[in-house]
Amino acid sequence: MARPLVPSSQKALLLELKGLQEEPVEGFRVTLVDEGDLYNWEVAIFGPPNTYYEGGYFKARLKFPIDYPYSPPAFRFLTKMWHPNIYETGDVCISILHPPVDDPQSGELPSERWNPTQNVRTILLSVISLLNEPNTFSPANVDASVMYRKWKESKGKDREYTDIIRKQVLGTKVDAERDGVKVPTTLAEYCVKTKAPAPDEGSDLFYDDYYEDGEVEEEADSCFGDDEDDSGTEES
């Protein structure tokens, strides 16, 4: 009897999963929502040091379509986020997650949208960049966008936007403690890279211990949070 065909998306996701095990992205931890289901990932995002998100533990979900990587996954925050480009539902409004169609009304170039050469790693890097550099030209949360622009234009004197973010960061500590997660608070901790050990047979496909002994990246600027002009960087 012939074996059922395995969708190519499963093979692609398995390869990406292994790649993220061997070369983790700084500031992220990924697990499966349900063991054995490659189409639903849980993502933990750690707030980059030297930004208003420092010390934060933000949880999200990545849901992949059956025709991945030809169609983009959906990225939704489970943690409540106050951000110009995040809807109240937690859905993220970012070009890389939009289908590769020519839509002149969107204001986006086709090259800015999803294409099959993109992957989970590029999505994660785009999301962390978006947190620090919101796009106020096409906001998903208008009120957050207005607050952010006031903060930006006042050069940090108007703190309504950042005060909300800091309150949300403090609120995530409960989730981190409940999940037994140690959140990085220094650049050295944030930039540490560890290689996940090969999973035992029958174990979860992902590594469980993010923080192990590892080498800190020699180039600190390879990590998020060093740019003096970053909009999310705390000002004195």
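For all residues, glycine too, the Cβ spot is worked out from N, Cα and C.
Original residues only.
Lifted from Swiss-Prot, the feature list:
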ACT_SITE  Cys93  active site, glycyl thioester intermediate
DOMAIN    8-174  domain 'UBC core'
MUTAGEN   Tyr70 to Arg  Loss of RBX1-binding
MUTAGEN   Asp103 to Ala  Inhibits polyubiquitination of NFKBIA; when associated with A-102
MUTAGEN   Glu112 to Ala  Inhibits both mono and polyubiquitination of NFKBIA; when associated with A-108
MUTAGEN   Ser129 to Leu  No effect on activity, when assayed in a Sic1-SCF-cdc4 ubiquitination assay
MUTAGEN   Glu133 to Arg  No effect on activity, when assayed in a Sic1-SCF-cdc4 ubiquitination assay
MUTAGEN   Ser138 to Ala  Decreases monoubiquitination of NFKBIA and inhibits polyubiquitination of NFKBIA
MUTAGEN   Arg149 to Ala  Inhibits polyubiquitination of NFKBIA; when associated with A-147; A-147; A-150 and A-153
MUTAGEN   Ser236 to Ala  Abolishes phosphorylation by CK2. Impairs nuclear localization; when associated with A-203; A-222; A-231 and A-233
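All features noted in Swiss-Prot, drawn onto the structure.
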{"residue": "Tyr70", "record": "mutagenesis position", "Cβ contacts under 8 Å, 6 or more apart": "Pro116"}
{"residue": "Cys93", "record": "active site, glycyl thioester intermediate", "Cβ contacts under 8 Å, 6 or more apart": "Asn85, Ile86, Tyr87, Ser138, Pro139, Ala140"}
{"residue": "Glu112", "record": "mutagenesis position", "Cβ contacts under 8 Å, 6 or more apart": "Ser95, Ile96"}
{"residue": "Arg149", "record": "mutagenesis position", "Cβ contacts under 8 Å, 6 or more apart": "Thr136"}
Here the mean pLDDT of the domain 'UBC core' (8-174) is 90
What number of additional C-beta atoms lies within 10 angstroms of the C-beta atom of Ser129 (mutagenesis position)?
13
Taking 10 A as the limit, how many CB atoms besides its own sit near the CB of Ser138 (mutagenesis position)?
13
